[in-house]
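Copied over from Swiss-Prot, here are the features:
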BINDING   His83, His182  heme b b562 binding site
BINDING   His97, His196  heme b b566 binding site
BINDING   His201  ubiquinone binding site
VARIANT   Asn212 to Ile  In strain: Isolate S59
VARIANT   Asp252 to Glu  In strain: Isolate S59
VARIANT   Leu333 to Phe  In strain: Isolate S59
Amino acid sequence: MTNTRKTHPLIKIINHSFIDLPAPSNISAWWNFGSLLGLCLIIQILTGLFLAMHYTSDTMTAFSSVTHICRDVNYGWLIRYMHANGASMFFICLFLHVGRGLYYGSYTYFETWNIGVILLFTVMATAFMGYVLPWGQMSFWGATVITNLLSAIPYIGTTLVEWIWGGFSVDKATLTRFFAFHFILPFVIAALVMVHLLFLHETGSNNPSGLNSDSDKIPFHPYYTIKDILGVLLLVLTLMILVLFSPDLLGDPDNYTPANPLSTPPHIKPEWYFLFAYAILRSIPNKLGGVLALIFSILILMLFPLLHLSKQRSMMFRPLSQCVFWILVADLLTLTWIGGQPVEHPFIIIGQLASILYFAIILLILPTVSMIENKLLKW
């Protein structure tokens, strides 16, 4: 008797990806975030779909429609806050997933890594456009400030910004197109995730030691399915605690004020997960320079495979690189804090130093330390 699981054209793809997939026997909980990101994406698409059923993308009614969802729709408040805080959980998992990749040298899977960086950009774009939709003060001014950055592009900048706006300011046309893009992009993300997995399954997973694990593989199911379920439980628990006890903890109070083009909020700042990049943007006095630094702060991830000079793949047995890695983490936390502070002394200089350190660690310090460790192996 043939096993349908292994012969059916469609089911066998699922089988090779989630059931009979050979996985290293020693991957730790840091490898759980891939499945958690998949779950986050599903939660976001489902809650987003139900929100879109009641939301109107018109400047006159957008804010009221969100209020209507929270007050009048059955469990609308739950759906709305699951969607808003689900985005935060998504980014927490993303940052940990990327951090894991950096620590254990997963970036040597070149295609998988680069698709991952493109995914990061796409998710950031989606989150930015989603933040504009409730049409509160921070939505409007955030959209104005961030889209305005494109005007720094020489020659075509101003035309480009007005083309994106669909007018001479952020208005009805902007909101409508942002809603359209915010709706379609998660499906683009889902397609990219498939490609990400396709490339990953060409090589198999990395593991904490960074060594080849072909000699010791175990089936994904039941070992890692049960392990993933634990991660899922913890993620859902954290999300629901956030949603049910302090849904506005990570939001901005200014977004409960309807958008008003005539009154600028005292401190315009994005959601917490963009603050590190926002701090880098603000730390450069020149507009174009700031925009380039902002883009390069994420794009620099693509350089990691080229900057890897160590003879070992993982940082597991490289204490010096470990120290530098954790300094980088501390630096990113510092940048996140600075991004939420007003532009005044001493925050300006702290932000500038943290920005310089960020690029210095990645481009200079980590490769140098890797070479020192290579030398130490010979002695």
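From the backbone N, Cα and C atoms, a Cβ is placed for every residue, glycine too.
Structure with Swiss-Prot features highlighted.
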| residue | record | contacts (Cβ under 8 Å, 6+ apart) |
| --- | --- | --- |
| His83 | heme b b562 binding site | Gln44, Thr47, Gly48, Leu51 |
| His97 | heme b b566 binding site | Phe33, Gly34, Leu37 |
| His182 | heme b b562 binding site | Gly48, Thr126, Met129, Gly130, Leu133 |
| His196 | heme b b566 binding site | Thr112, Ile115, Gly116, Leu119 |
| His201 | ubiquinone binding site | His16, Ser17, Leu21 |
| Asn212 | variant position | none |
| Asp252 | variant position | Gly136, Met138, Lys269, Glu271 |
| Leu333 | variant position | none |
- Which of the three DSSP-derived classes (helix, strand, coil) applies to Asp252 (variant position)? coil
